[in-house]
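Notes for the one structure printed next.
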Amino acid sequence: MQKSYGVALESPTGSGKTIMALKSALQYSSERKLKVLYLVRTNSQEEQVIKELRSLSSTMKIRAIPMQGRVNMCILYRMVDDLHEINAESLAKFCNMKKREVMAGNEAACPYFNFKIRSDETKRFLFDELPTAEEFYDYGERNNVCPYESMKAALPDADIVIAPYAYFLNRSVAEKFLSHWGVSRNQIVIILDEAHNLPDIGRSIGSFRISVESLNRADREAQAYGDPELSQKIHVSDLIEMIRSALQSMVSERCGKGDVRIRFQEFMEYMRIMNKRSEREIRSLLNYLYLFGEYVENEKEKVGKVPFSYCSSVASRIIAFSDQDEEKYAAILSPEDGGYMQAACLDPSGILEVLKESKTIHMSGTLDPFDFYSDITGFEIPFKKIGEIFPPENRYIAYYDGVSSKYDTLDEKELDRMATVIEDIILKVKKNTIVYFPSYSLMDRVENRVSFEHMKEYRGIDQKELYSMLKKFRRDHGTIFAVSGGRLSEGINFPGNELEMIILAGLPFPRPDAINRSLFDYYERKYGKGWEYSVVYPTAIKIRQEIGRLIRSAEDTGACVILDKRAGQFRKFIPDMKKTSDPASDIYNFFISAQAREKYGA
């Protein structure tokens, strides 16, 4: 930290990365009058940080805030509006409007914006109890005080803030946040939790899409606000229909069965040809559509709604789409969800550049090979790798070559074989198990072929239901079906015997879709490593992340089997992986041996 703007550490699950980083960063920053920002991807990761801070608070004074955006922390917004899309700017306008009304004497405009925001009682709860964001939201509901404004008011006194990546990597939001905190970027130390996700996070923040569904919402909005003329004989709804027809025609003519990469200018070409108008005329209409959206926002603001407009969102995105960089972005056209076009970010280093203005600590159990991480994120910093620290005999990892999840061989017989192997293992070994599938589709097809009871992380499961399922799993034991790279792949702790076995029902290769093909081409052009950077390394990271769920202490034992004949190629990333011809018996015998060692000390 003293020699570089950042450091990177790979260390196994359970080795104490979080508490080490927290204590080091807090000590380093306190000596230099700096602050600490801990960035997380999920609520479960935030909860783990809060848990570690609570343990540290017995030996050092810690003032922490679990900061999140208004979308998650505004009680009033959830009560008065039900938008499918929202942005930070619109919600900030809504909030400021309500605050002005309260200060003008209309306390009913927002019953949560009151003197309690700055009260000693609220601040004591925040700094003494060290609540999670969810716990502080509940506190706000119970006590009729705004959680977001209370956090903002307490920010200047905070030593450390825990926040989502997306919150800080949004430049406009970050600048306001830092201003409220009273610090500049060079006055903070940033801890990047589960940093192997940083490339995907950067790409996600840098990407956007225009869908038929968003156009339908814009159309309904136009009808609700008078559908005025934008130009001679062209109403708002007419322009939206022009856009929708062009998008649907492109999807119909270009996509076939799946998504395709197009040129960014192709959409504008379709618009010109189908509507017999010049690009200049179309851009002028889009500018008028944006202005109409601003009118809608003002009208919503007058009646106390969130000033967000689907029309202005569509207009700004289409203009941005047409002007996008063909080198670092890919224009993707997809028939999914009714059809959409997407500007997919291929190079996240520009999005992540702002992090270099602060000291950074990059932590993960899977940063190696670091050249891959460094190339993609743009961070050329010192890297240290800590090897396995727990007894090797406590872990069994193998792959079974009797099945494969390869798409062109995955027929009904192969699915039957995979289901039979999974069922044999579950019924013979009888341990708490998560079965990870490469996709929801494969999970559904295998699930129909097994007879044992199990729980399931289905597509779109909400946080409350996920936590309820995990609580039942920990209490009653059993089996969960989940998806690789999903919410149960990382960031959730399973100490002791809460999780003893993992089955990877196929390798979690990236989907061979247009985005991943574009990533392959980009990395091949830039580094000559298209296959490694777009397929091999991301797959190896997912496998290692899932294996990392098993062992968290020297007393834990766990087994993992990969049901895919292609898994042998990943031995260089998992040196202790064996090959098995009878996974059920081999795993059963492993646990029998582990029990004998525990009983007799052998």
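Glycine residues also receive a Cβ, built from the backbone N, Cα and C atoms like all the rest.
Don't look for the substitutions in this one, it keeps the originals.
Going by Swiss-Prot, these are the annotated features:
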{"type": "BINDING", "residues": "S11, P12, T13, G14, S15, G16, K17, T18", "note": "ATP binding site"}
{"type": "BINDING", "residues": "C74, C95, C110, C146", "note": "[4Fe-4S] cluster binding site"}
{"type": "BINDING", "residues": "W531, R566", "note": "ssDNA binding site"}
{"type": "DOMAIN", "residues": "421-602", "note": "domain 'Helicase C-terminal'"}
{"type": "MUTAGEN", "residues": "F115 to A", "note": "5-fold decreased ssDNA-binding, wild-type ATPase, 3-fold increased helicase activity"}
{"type": "MUTAGEN", "residues": "Y148 to A", "note": "20-fold decreased ssDNA-binding, 2-fold increased ATPase, 10-fold decreased helicase activity"}
{"type": "MUTAGEN", "residues": "K152 to A", "note": "350-fold decreased ssDNA-binding, 2-fold increased ATPase, 3-fold increased helicase activity"}
{"type": "MUTAGEN", "residues": "F308 to A", "note": "10-fold decreased ssDNA-binding, 2-fold increased ATPase, 20-fold decreased helicase activity"}
{"type": "MUTAGEN", "residues": "Y407 to E", "note": "55-fold decreased ssDNA-binding, 10-fold decreased ATPase, 3-fold increased helicase activity"}
{"type": "MUTAGEN", "residues": "W531 to S", "note": "500-fold decreased ssDNA-binding, no measurable ATPase, 3-fold reduced helicase activity"}
Using a 10 Å cut-off, grab the number of neighbouring Cβ atoms around the Cβ of R566 (ssDNA binding site), all chains included.
16
Nearest to C110 ([4Fe-4S] cluster binding site) by Cα, among S15, T18, F308, R566 (recorded positions)?
F308
Restricting to the domain 'Helicase C-terminal' (421-602), what is the model's mean pLDDT?
92
Residue among binding-site residues S11, G14, C74, C146, R566 with Cα closest to the Cα of W531 (mutagenesis position):
R566
Would you mind listing, in sequence order, the residues at least six apart from C74 ([4Fe-4S] cluster binding site) in the same chain with a Cβ closer than 8 Å to its Cβ?
L91, C95, C146, Y148
Judged by the number of other CB atoms within 10 angstroms, which among P12, G16 is the least packed of the binding-site residues?
G16
Inside 10 Å of the Cβ of Y407 (mutagenesis position), count up the other Cβ atoms and send me the figure.
11
If you count the C-beta atoms lying within 10 Å of each candidate's C-beta, which of the binding-site residues C95, C110 ends up with the smallest number?
C95
Which binding-site residues sit within 10 Å of F308 (mutagenesis position) - Cα, from G14, S15, G16, K17, T18, R566:
none
Look at each of the mutagenesis positions, F115, Y148, F308, W531, and point out the one with the fewest other Cβ atoms around it within 10 Å.
F115
Let me know the most crowded of the binding-site residues, choosing from T13, S15 and counting other Cβ atoms within 10 Å.
T13
Going by C-alpha positions, which of the recorded positions (F115, K152, Y407, R566) is nearest G14 (ATP binding site)?
R566
Considering only the recorded positions F115, K152, Y407, R566, which residue has the minimal Cα-Cα separation from T13 (ATP binding site)?
R566
Rounded Cα separation (Å) that holds between R566 (ssDNA binding site) and Y407 (mutagenesis position):
12
